[in-house]
Amino acid sequence: MRHIICHGGVITEEMAASLLDQLIEEVLADNLPPPSHFEPPTLHELYDLDVTAPEDPNEEAVSQIFPDSVMLAVQEGIDLLTFPPAPGSPEPPHLSRQPEQPEQRALGPVSMPNLVPEVIDLTCHEAGFPPSDDEDEEGEEFVLDYVEHPGHGCRSCHYHRRNTGDPDIMCSLCYMRTCGMFVYSPVSEPEPEPEPEPEPARPTRRPKMAPAILRRPTSPVSRECNSSTDSCDSGPSNTPPEIHPVVPLCPIKPVAVRVGGRRQAVECIEDLLNEPGQPLDLSCKRPRP
């Protein structure tokens, strides 16, 4: 870019326009992106952001200017009005405050104690829970083992042999591999099947019979003779009527009577005050006059 010397310190309008055109052509011509509509970043663009910044070449210099002692003094609330020691002074990895040391370095109105390294013991010396009696009694736990030769060198078989005392016993896996059979636990007894509920009895229909007829009672003057005994009975019959299979001619049929709830018919009101001589018959109605 060429240098333009302005005489008198005045830049005209034509000179300013030429300077801007020259700036655009020489500086921004190659890196100028094409104009485009602004679009917000997508979720993938926000998720794939690269937050790993390159190493700062000034990080070491800044760390020397502001050592750990200054940062610790700021945390402790100590005002430092002067600069810390010159760069290059080594700082220990861990600093602790020891006010009992009389030697102090004046950094301003408020003195800051000297910081010396201290080894911190991070070992936990607290006693844990005491072991319970159950853990001692359990001993070795059962572990299912798979060996090349079933029953030889198997930890599962050794566990069962040690607990049972039988030297020839094998675990279920070795027994299955040797005999080709599975080991099943004892089968429990089958549950009793519920008894089927009895079906409700259906009402049986009675066989149809010939209609029963009532025999007309004999009058006081009639006489009936029994052919089997050759005896005759006189007077009204007190026995129930007999049932005959043959229907006689002109039988007496009962007539349905409607029961009424009206009071007894009286001639005058005084009849209601007197006690009735016979029970009130409500089966029939007296016809109206």
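Glycine too: its Cβ is placed from the backbone N, Cα and C atoms.
Keep in mind the model shows the original residues, not the substituted ones.
Listed in Swiss-Prot for this protein:
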MUTAGEN   Leu115 to Ala  Complete loss of interaction with host ZMYND11
MUTAGEN   Leu122 to Ile  Abolishes binding to UBE2I
MUTAGEN   Thr123 to His  Abolishes increased sumoylation of human ZBED1
MUTAGEN   Cys154 to Ser  Loss of transactivation
MUTAGEN   Cys157 to Ser  Loss of transactivation
MUTAGEN   Cys171 to Ser  Loss of transactivation
MUTAGEN   Lys253 to Glu  Reduces interaction with human ZBED1
MUTAGEN   Glu267 to Lys  Reduces interaction with human ZBED1
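Location within the structure of each feature annotated in Swiss-Prot.
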residue: Leu122; record: mutagenesis position; CB count, 10 Å: 5
residue: Thr123; record: mutagenesis position; CB count, 10 Å: 5
residue: Cys154; record: mutagenesis position; CB count, 10 Å: 21
residue: Cys157; record: mutagenesis position; CB count, 10 Å: 23
residue: Cys171; record: mutagenesis position; CB count, 10 Å: 23
residue: Lys253; record: mutagenesis position; CB count, 10 Å: 7
residue: Glu267; record: mutagenesis position; CB count, 10 Å: 6
Between Thr123 (mutagenesis position) and Cys171 (mutagenesis position), the C-alpha gap once rounded to whole angstrom: 45
For Lys253 (mutagenesis position), the one of Leu122, Cys154, Cys157 that lies nearest, given that the mutagenesis positions are compared by Cα: Cys157
Mutagenesis positions near Cys157 (mutagenesis position) (Cα-Cα within 10 Å), from Leu122, Cys171, Glu267: Cys171
Inter-residue Cα distance where the pair is Leu122 (mutagenesis position) and Glu267 (mutagenesis position), in Å: 126
Spatial separation of Cys154 (mutagenesis position) from Leu122 (mutagenesis position) - C-alpha basis, Å: 43
